[in-house]
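Asks: Below is a structure I'd like to ask you about.
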Amino acid sequence: MADVEDGEETCALASHSGSSGSKSGGDKMFSLKKWNAVAMWSWDVECDTCAICRVQVMDACLRCQAENKQEDCVVVWGECNHSFHNCCMSLWVKQNNRCPLCQQDWVVQRIGK
């Protein structure tokens, strides 16, 4: 987000005391010089960490990092909406065809970055 620096934007606060002797009119309580907006981005998945290798799913897994194959490491989502690295999950399903988190039968919903 861009910084807001359009001169002096003023904000007048109303008195919380409710007394009749409070200041009114054009008296400024403070002047806002600069404002840095901050935003958060959220995924549509329950967890953003691969439960098998404990690395964030949008980063390459440990094996792909060690073999320098970061671009080949993609994310796989199950019908249970849990996400893992595809290479981690492909090894997992050879031993156990269930989701490591919820133990439902593993069915691939989609694969991609």
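Positions of Cβ are set from backbone N, Cα and C atoms, glycine also.
Copying in the features that Swiss-Prot gives for the protein in this structure:
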MUTAGEN   Thr10 to Ala  Abolished phosphorylation by CK2, leading to increased protein stability. Does not affect its subcellular location of E3 ubiquitin-protein ligase activity
MUTAGEN   Thr10 to Glu  Mimics phosphorylation; leading to decreased protein stability
BINDING   Cys50, Cys53, His85, Cys88  Zn(2+) 1 binding site
BINDING   Cys61, Cys64, Cys73, Cys87  Zn(2+) 3 binding site
BINDING   Cys80, His82, Cys99, Cys102  Zn(2+) 2 binding site
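Give me the structural setting of these features: burial, nearby parts and distances.
Replies: Cys50 (Zn(2+) 1 binding site) carries neither a helix nor a strand DSSP state and counts as coil.
Cys87 (Zn(2+) 3 binding site) falls within a helix when secondary structure is assigned with DSSP.
There are 22 other CB atoms within 10 A of the CB of His82 (Zn(2+) 2 binding site), with all protein chains counted.
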Asks: Provide, as an integer number of angstrom, the distance between the C-alpha atoms of His85 (Zn(2+) 1 binding site) and Cys61 (Zn(2+) 3 binding site).
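Replies: Cα of His85 (Zn(2+) 1 binding site) to Cα of Cys61 (Zn(2+) 3 binding site) measures 7 Å after rounding.
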Asks: What are the other residues, in sequence order, whose C-beta lies within 8 angstroms of the center of the C-beta atoms of Cys61, Cys64, Cys73, Cys87 at the Zn(2+) 3 site?
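Replies: For the Zn(2+) 3 site the neighbour list reads Cys53, Ala60, Leu62, Arg63, Gln65, Lys69, Gln70, Asp72, Val74, His85, Asn86, Cys88.
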Asks: Please identify, among the binding-site residues Cys50, Cys53, Cys61, Cys64, Cys73, the one with the smallest Cα-Cα distance to His82 (Zn(2+) 2 binding site).
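Replies: Comparing Cα positions, the closest of these binding-site residues turns out to be Cys50.
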Asks: Cα distance, Cys50 (Zn(2+) 1 binding site) to Cys99 (Zn(2+) 2 binding site), nearest Å?
Replies: 11
Asks: Show, in sequence order, which residues other than Cys50, Cys53, His85, Cys88 on the same chain lie with their Cβ within 8 Å of the centre of the Cβ atoms of the Zn(2+) 1 site.
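Replies: Apart from the listed residues, the neighbours are Ala51, Ile52, Arg54, Val55, Val57, Cys61, Leu62, Phe84, Cys87, Met89.
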